[in-house]
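If you check Swiss-Prot, you get these features:
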- W69, Y76, L77, Y78, D135, R161: substrate binding site (BINDING)
- N120, R121, Y122, R204, Y205, N206, L207, T208, F209, R210: 2-oxoglutarate binding site (BINDING)
- H131, D133, H187: Fe cation binding site (BINDING)
- 113-213: domain 'Fe2OG dioxygenase' (DOMAIN)
- T51 to A: Slightly reduced activity towards single-stranded DNA containing 1-methyladenine. Reduces affinity for undamaged DNA (MUTAGEN)
- W69 to A: Abolishes activity towards single-stranded DNA containing 1-methyladenine (MUTAGEN)
- Y76 to A: Reduces affinity for damaged DNA and activity towards single-stranded DNA containing 1-methyladenine (MUTAGEN)
- D135 to A: Abolishes activity towards single-stranded DNA containing 1-methyladenine. Alters substrate specificity, so that the enzyme gains activity towards single-stranded DNA containing 1-methylguanine (MUTAGEN)
- R161 to A: No effect on enzyme activity. Decreases affinity for damaged DNA (MUTAGEN)
Amino acid sequence: MLDLFADAEPWQEPLAAGAVILRRFAFNAAEQLIRDINDVASQSPFRQMVTPGGYTMSVAMTNCGHLGWTTHRQGYLYSPIDPQTNKPWPAMPQSFHNLCQRAATAAGYPDFQPDACLINRYAPGAKLSLHQDKDEPDLRAPIVSVSLGLPAIFQFGGLKRNDPLKRLLLEHGDVVVWGGESRLFYHGIQPLKAGFHPLTIDCRYNLTFRQAGKKE
């Protein structure tokens, strides 16, 4: 697939109060990020988690950092232990941490201290239903979301599930940061369309950085 914007400089696209898309912000770091994704997955493999209601998610997931997001019969939680390996989640790669902090600073959140990174792998047809990120103890900390590989349609709404949605194309290297007034806005990913990307072949990766523990 020919990238007509391969030489373009990153630019910012306002999304909502406290939210911005940093177009192509992760483009130059992508190859190292993908190598590090593979390294994390070699220690804590991708898996399709089951929701408390018994639904198997279409997105394959793993984590790195001090805490990892996972599902349980009683709900959703952050845990320092991977329930599949019974070992701590892999450490967050330096490339992840550096990119996340640069993106957060560019978006106006210079004090963000990520301690959890959820890695999602989307195959064609996989999606993420509308949801809020509300399992974190300090909702003043933003969310940083990095797109790699195949393009996807990102849905971004409001504080209510039935609020009007913005639908935006996220491409390889784009980073979305939201916090402040939009921290609890509903968001999701529409079913991924089949395609080819030279770095990820037939899939899309998403890195979601959060501050899941107490700030030091």
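The backbone N, Cα and C atoms fix where each Cβ goes, and this holds for glycine too.
Nope, none of those substitutions made it into this model, it's the original residues.
Remember, predicted model here, so these are calculated numbers, not experimental data.
Taking the recorded positions H131, R161, H187 in turn and counting surrounding C-beta atoms within 10 angstroms, the largest count is reached at H187. For D133 (Fe cation binding site) paired with Y76 (mutagenesis position), the C-alpha to C-alpha distance reads 11 Å. The Cβ of F209 (2-oxoglutarate binding site) has 29 other Cβ atoms within 10 Å, all protein chains considered.
Taking H, G and I as helix, E and B as strand and the rest as coil, DSSP gives the domain 'Fe2OG dioxygenase' (113-213) the counts 3 helix, 44 strand, 54 coil. Between the CA atoms of Y76 (mutagenesis position) and N120 (2-oxoglutarate binding site) there is a gap of 16 Å, rounded to the nearest whole number. Comparing Cα positions, L77 (substrate binding site) lies closest to D135 out of the recorded positions D135, H187, Y205, L207.
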